[in-house]
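To start, the structure under review is shown below, and the notes come after it.
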Amino acid sequence: MTNAEVTIAVRHEPMRIAGRLVDTDDRVEVRYPWNDTVVGTVPAGRAEHAREAFAIAAAYQPKLTRYERQKILLATAEALAARKEEISDVITLELGISKADSLYEVGRAFDVFTLAGQMCIRDDGEIFSCDLTPHGKARKIFTMREPLTAISAITPFNHPLNMVAHKVAPAIATNNCVVVKPTELTPMTALLLADILYEAGLPPEMLSVVTGWPADIGMEMITNPHVDLVTFTGSVPVGKLIAANAHYKRQVLELGGNDPLIILNDLSDDDLARAADLAVAGATKNSGQRCTAVKRILCQESVADRFVPLVLERAKRLRFGDPMDRSTDLGTVIHEKAAALFEERVMRAAEEGADILYHPGRSGALLPPIVVDRVPHQSDLVLEETFGPIIPIVRVPDDDDATITLSNSTAFGLSSGVCTNDYRRMQKYIAGLKVGTVNIWEVPGYRIEMSPFGGIKDSGNGYKEGVIEAMKSFTNVKTFSLPWP
């Protein structure tokens with residue numbers, strides 16, 4: 001047993017409803033995936049708890065100035081940086097990712113709050129002169145943005161801090177009230193973030209965090225009459241359930257992906273080594289539990305025999321094990337059931353003709369970086385969203401049209417990465433790939449926290465996340481005009 005395991009203290013957290021601590025007799029256990037021990041409990045909240053939170057949000061009229069919003073957001077960012085060890089411990093304990101990955105997540109959340117703080121003092125209202133045509137008048141038309149009644153934010157397990165930050169920070173920046181329902185698997189980080197925001201000066205009525213089982217509280221998060229917008233990050237089935245039940249409410253749905261990294265045949269040996277670095281890092285960071293993780297590597301046939309050994313070499317270097325050990329590169333996935341499912345997909349791919357090149361063995365939720373070559377492109381391993389540190393290589397023809405067709409042949413359309421030095425081929429793939437983002441010489445998921453991000457097809461409903469796009473989605477545009485002699 002490690003020292004980290006010996007010193008774990010179980011956290012019993014209440015909900016935060018407009019700053020008030022609310023508990024229930026029934027509790028939801030939060031387990032450490034590394035050893036399946038209970039590391040915390042949260043209330044098994046019910047619909048009435050969400051209903052109360054939305055009623056408070058709807059009744060409150062935020063009056064924060066842009067300066068005050070910026071001050072709160074930047075103070076939150078600084079608190080995240082100052083408390084990064086404590087916060088990353090909570091993330092690792094409830095999610096199982098390595099300390100290196102959880103510290104990186106805290107850094108990303110710092111970026112979100114910093115950028116939201118910078119953007120909230122910027123006024124993007126527009127002015128239109130009306131004397132532009134023979135039918136014009138001596139007037140000017142102006143636009144301004146106003147907050148919504150209440151925002152419902154439903155967040156996934158794989159980024160317990162950053163996904164909450166991406167919904168809460170833009171809401172604060174636009175003077176909105178938001179109710180957050182984190183997944184029951186990793187709820188404790190969201191509760192800690194709420195406390196940090198209250199301490200930074202956020203009026204408590206502007207933020208509530210409710211917890212509980214989806215069957216008990218989920219539908220209220222979607223259908224409550226005070227909710228103007230539902231923002232959700234998570235699985236495709238749940239996203240479609242929200243779309244079917246939210247009806248006329250606005251929805252920002254960021255769903256799954258099976259993002260490709262595409263390796264083209266114009267690469268030198270040095271280029272292939274660089275591409276292998278991207279492939280392995282993109283497939284295994286955060287234990288592969290990212291919607292934008294590299295979930296299939298499409299390698300053109302004529303360079304595959306040179307590329308695959310480079311991937312194998314890098315995968316074998318990864319240290320996997322105790323997430324709290326500072327030397328660990330790769331921690332666990334969310335639970336043993338998920339690890340077993342992804343391992344089963346690997347074995348099924350092998351039955352379909354794939355070659356398992358590296359699989360040092362699974363232990364509970366600890367799934368190692370498994371390298372699989374010659375995966376059939378119709379295998380579930382690469383057709384479905386395999387949310388773990390699997391490194392599947394699909395050999396594709398030395399033909400760009402055929403490669404693009406294969407890349408587009410799944411139900412998802414989130415993002416992709418392409419490794420090529422040919423500018424004309426870059427343009428062809430940017431135009432031809434049916435995804436929300438194309439990154440050249442970078443992993444599919446690369447972005448900064450304020451750039452537009454989102455998918456098409458089953459990966460989302462076309463609305464974008466990122467601080468700037470979220471601030472637009474979280475507001476109504478009011479148009480008014482004045483005489484202007």
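Just so it is clear, glycine is given a Cβ too, placed from its N, Cα and C backbone atoms.
Modelled residues match the original; the substitutions are not represented.
In Swiss-Prot, the entry for mutagenesis Arg108 to Ala states: Decreased catalytic activity and decreased affinity for phosphonoacetaldehyde. The structure shown retains the original residue. With a 10 A radius on its CB, Arg108 (mutagenesis position) counts 16 other CB atoms from all the protein chains.
In sequence order, Asn158, Thr233, Glu254, Leu255, Gly256, Gly257, Asp259, Glu385, Leu414, Gly445, Ser459 are the residues of the chain that are 6 or more apart from Cys291 (mutagenesis position) and have a CB within less than 8 Å of its CB. Annotation source Swiss-Prot lists substrate binding site at Arg108, His159, Arg290, Cys291, Thr292, Arg447.
The NAD(+) binding site annotation in Swiss-Prot covers Thr155, Pro156, Phe157, Lys181, Pro182, Thr183, Glu184, Ser235, Glu385. Note on Thr155 (NAD(+) binding site): other Cβ atoms within 10 Å of its Cβ, all shown chains, come to 28.
In the structure as shown, the Cβ atom of Asn158 (mutagenesis position) sits within 10 Å of 25 other Cβ atoms. In the three-state DSSP scheme, Asn158 (mutagenesis position) is classed as coil. According to Swiss-Prot, the mutagenesis experiment Asn158 to Ala carries the annotation: Strongly decreased catalytic activity.
Glu254 to Ala appears in Swiss-Prot as a published mutagenesis result, with the remark: Loss of catalytic activity. Secondary structure from DSSP puts Glu254 (mutagenesis position) in a beta strand.
If you look up Swiss-Prot, you'll see Glu254 marked as active site, proton donor/acceptor, on the strength of experimental evidence.
Taking a C-beta cut-off of under 8 angstroms and a sequence separation of 6 or more, Arg290 (mutagenesis position) has the following same-chain neighbours: Asn158, His159, Gly445. Quoted from Swiss-Prot for the published mutagenesis Arg290 to Ala: Decreased catalytic activity and slightly decreased affinity for phosphonoacetaldehyde.
While the structure shown retains the original residue, Swiss-Prot records the mutagenesis experiment Cys291 to Ala with this note: Loss of catalytic activity.
What Swiss-Prot lists as active site, nucleophile is Cys291, and the listing cites experimental evidence.
Quoted from Swiss-Prot for the published mutagenesis Glu385 to Ala: Decreased catalytic activity and decreased affinity for phosphonoacetaldehyde. Glu385 (mutagenesis position) falls within neither a helix nor a strand when secondary structure is assigned with DSSP, and so counts as coil.
Here Swiss-Prot describes Arg447 to Ala as a published mutagenesis experiment; the accompanying note says: Decreased catalytic activity and strongly decreased affinity for phosphonoacetaldehyde. The DSSP secondary structure for Arg447 (mutagenesis position) is coil. Counting Cβ atoms from all protein chains shown, Arg447 (mutagenesis position) has 16 others lying within 10 Å of its own Cβ.
Spatially close to Glu184 (NAD(+) binding site) yet at least six residues away along the chain are Val28, Val42, Thr211, Gly212, Trp213, Pro214, judged by Cβ distances under 8 angstroms. Separating the Cα atoms of Arg447 (mutagenesis position) and Arg108 (mutagenesis position) is a whole-number distance of 11 Å. Here the CA atom of Thr292 (substrate binding site) lies 16 Å from the CA atom of Thr155 (NAD(+) binding site). Glu385 (mutagenesis position) counts 21 other C-beta atoms within 10 Å of its own C-beta, drawing on all protein chains shown.
When the Cα atoms are compared, Phe157 (NAD(+) binding site) and Thr292 (substrate binding site) turn out to be 15 Å apart.
In sequence order, Gly257, Asp259, Leu414, Ser415, Thr437, Val443, Pro444, Gly445 are the residues near Thr292 (substrate binding site), counting only same-chain partners six or more apart with C-beta under 8 A.
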